[in-house]
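According to Swiss-Prot, the features are:
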- Lys11 to Ala: Decreased interaction with B.pseudomallei Cif protein, leading to decreased deamidation (MUTAGEN)
- Glu31 to Gln: Decreased interaction with B.pseudomallei Cif protein, leading to slightly decreased deamidation (MUTAGEN)
- Gln40 to Glu: Impaired ability to activate cullin-RING-based E3 ubiquitin-protein ligase complexes (MUTAGEN)
- His68 to Ala: Decreased interaction with B.pseudomallei Cif protein, leading to slightly decreased deamidation (MUTAGEN)
- Ala72 to Arg: Prevents adenylation by UBE1C (MUTAGEN)
Amino acid sequence: MLIKVKTLTGKEIEIDIEPTDKVERIKERVEEKEGIPPQQQRLIYSGKQMNDEKTAADYKILGGSVLHLVLALRGGGGLRQ
């Protein structure tokens, strides 16, 4: 089934997934298309952050559903003087 992943810039990435695919696999597909490592991705669906170990079916994702991609950038160590 085709779903869309929307980035913060408004870009929509179309991805073909199976209901049995884990969120981890969806992140791998985003990496294939956008080059963003899965560990930097946070996927949001229905206002909730998705767990890597759950499947698309667990979240009741259907064809045409839109997931939101937020980047989790590693924090630095405070302000430098």
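From the backbone N, Cα and C atoms, a Cβ is placed for every residue, glycine too.
Every position carries its original residue.
Features per Swiss-Prot, on structure.
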residue: Lys11; record: mutagenesis position; Cβ neighbours (10 Å): 11
residue: Glu31; record: mutagenesis position; Cβ neighbours (10 Å): 15
residue: Gln40; record: mutagenesis position; Cβ neighbours (10 Å): 14
residue: His68; record: mutagenesis position; Cβ neighbours (10 Å): 17
residue: Ala72; record: mutagenesis position; Cβ neighbours (10 Å): 10
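DSSP gives His68 (mutagenesis position) a strand state. For the pair His68 (mutagenesis position) and Gln40 (mutagenesis position), the Cα-Cα distance reads 13 Å. The mutagenesis positions recorded for this entry are Lys11, Glu31, Ala72, and the Cα of Ala72 lies nearest to that of Gln40 (mutagenesis position).
Glu31 (mutagenesis position) falls within a helix when secondary structure is assigned with DSSP. Rounded to a whole number, the distance between the Cα atoms of Glu31 (mutagenesis position) and Lys11 (mutagenesis position) is 14 Å.
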